[in-house]
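Report on the following structure.
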Amino acid sequence: MLKQRVLSAIVLIAAVLCALFLFTPFYFALALGAVAILGIWEWTQFARLKQPLIRFFVTTFLGVFIFLWLYTEGNYLDAGRVFEQHLQLLLINAVSWWGLALLLVISYPKSAKFWSKNPLLQLLFAFSTLIPFVAGVLRLRLEHYTHDPYHGLFLLLYVFILVWAADSGAYFSGRAFGKRKLAPKVSPGKSWEGVIGGLITALVLAFIFIHFSNNTLVGDRNITGFIILSVATVAISVLGDLTESMFKRESGVKDSSQLIPGHGGVLDRIDSLTAAVPFFSYFYFFVL
């Protein structure tokens, strides 16, 4: 099992790095679209769409919409421009959705009676999770793209590394000190001590990146605000994890799929990032 997980992780990392460094913005966007479509396929089971044919139809319909959306933006993406007319609205939608998700998680299982048997509402949740995630990733990746193609890459990797490192910090802190359960009805393994460990990890990492980047990450933004945003982004990433756990628990599945050997499905790998990336993008570009 461990060998399988390690091999899968190596392949995943190689694929991500290849897409980040070698793909043009348009093809990078198409790769992201493929990830989103796989996420929708997995999400259809949360919406209690049990028949494979119905799941395939719904996924195909939404997948065509996503690819047409990205295709029509192809020239703008290659010019370093990302959904300029709709980006802020998409990210505001994401921030609002995660505010609602917090209420759903806190009140679970009582909240389930409002959404668990409503496929359309569940698919709306999927849209509010995955589409702003794609837009946020692209906006970060293409920041100052025409002047420096790697500036946005550094910014995007910062968010990814921040979330992944904080997740590791939370894991080890929870193992060592975890006593008080964070959300026992949703994810019994998570503790408040683990969350605090993750936030401390994020704080330390933010200082390190700011110091060694010579303020490239921050730009003309307030450093204190950037650090607060980094820590808040990690806090929101925990909500992304908890929200997917809630949907899986309600639908009676352990993993979103078995697509990635030893790691579960696509949603299992990006659940934290689907909350973190739009949240960070909105406040980084429109608030700070």
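First residue shown is number 1, and so on along the chain.
Cβ atoms are placed via backbone N, Cα and C, with glycine included.
For all the noted positions, this structure keeps the original residue and models no substitution.
Taken verbatim from Swiss-Prot:
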VARIANT   V16 to F  In strain: Eagan
VARIANT   T59 to A  In strain: 33
VARIANT   R81 to H  In strain: Eagan
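Sequence features annotated in Swiss-Prot and their locations in the structure.
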residue : record           : Cβ neighbours (10 Å)
V16     : variant position : 14
T59     : variant position : 19
R81     : variant position : 17
Collapsed DSSP category at R81 (variant position): coil
Cα-to-Cα gap, T59 (variant position) vs V16 (variant position), nearest whole Å: 23
Inter-residue Cα distance where the pair is V16 (variant position) and R81 (variant position), in Å: 22
Secondary-structure category, per DSSP, in which T59 (variant position) falls: helix
V16 (variant position) - helix vs strand vs coil (DSSP): helix
